[in-house]
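Undergrad: Have a look at the structure that comes next, please.
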Amino acid sequence: MGYYDDDAHGHVEADAAPRATTGTGTGSASQTVTIPCHHIRLGDILILQGRPCQVIRISTSAATGQHRYLGVDLFTKQLHEESSFVSNPAPSVVVQTMLGPVFKQYRVLDMQDGSIVAMTETGDVKQNLPVIDQSSLWNRLQKAFESGRGSVRVLVVSDHGREMAVDMKVVHGSRL
């Protein structure tokens, strides 16, 4: 992984190749995926300093070309900042990546008091699943759920046993 020193000079460690990580939060592995930096936009969710964060600023070093991301932790609302991973898979080829979370998809069963009741991919029921308080997601969920047109699904990010719905979609009849 790279870093910036106090004089704003970028440094890259030799073993900065992108890698999948596993955590020990709930006994199941919390996995990450590598995302090429040219695909990352403001508002995307990345893993910064080991925490799921929503990107609020992207900068690029003029000297090294390395990307730097500032994000807000989805669960604690703290700021985290990290530089992109740089790897050289072949001579004169430079690839910059960041780690992103693996999202889960749950089916919404009920909505109550600012949280949802949802069914996981394995059929377990999750009570009181919080919804991210941005991008009017709660209003969009309510509208889709009350319309009754298709099955409402939420994309969920988890961190050390805690989960939060961060986006939604409606799956219509033939794809249930």
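Even glycines carry a Cβ here, placed using N, Cα and C.
Nope, none of those substitutions made it into this model, it's the original residues.
Under its mutagenesis entries, Swiss-Prot includes His39 to Gly with the note: Abolishes the ability to self-assemble. Listed in Swiss-Prot as a mutagenesis experiment, Gln127 to Ala is described as follows: Abolishes the ability to self-assemble. Per Swiss-Prot, mutagenesis Lys143 to Ala is noted as: Does not affect self-assembly. Quoted from Swiss-Prot, the note on mutagenesis experiment Arg149 to Ala is: Does not affect self-assembly.
Tell me about the surroundings of these features in the structure.
TA: Within its own chain, His39 (mutagenesis position) has no residue 6 or more apart in sequence whose C-beta sits under 8 angstroms from its own.
Sequence-distant neighbours of Gln127 (mutagenesis position) (same chain, 6+ residues apart, CB-CB distance under 8 A): Val117. Under the DSSP three-state reduction, Gln127 (mutagenesis position) is assigned to strand.
In the three-state DSSP scheme, Lys143 (mutagenesis position) falls into the helix class.
Arg149 (mutagenesis position) falls outside any helix or strand according to DSSP and counts as coil. Listed in sequence order, Val170, His172 are the same-chain residues six or more apart from Arg149 (mutagenesis position) with CB atoms under 8 A from its CB.
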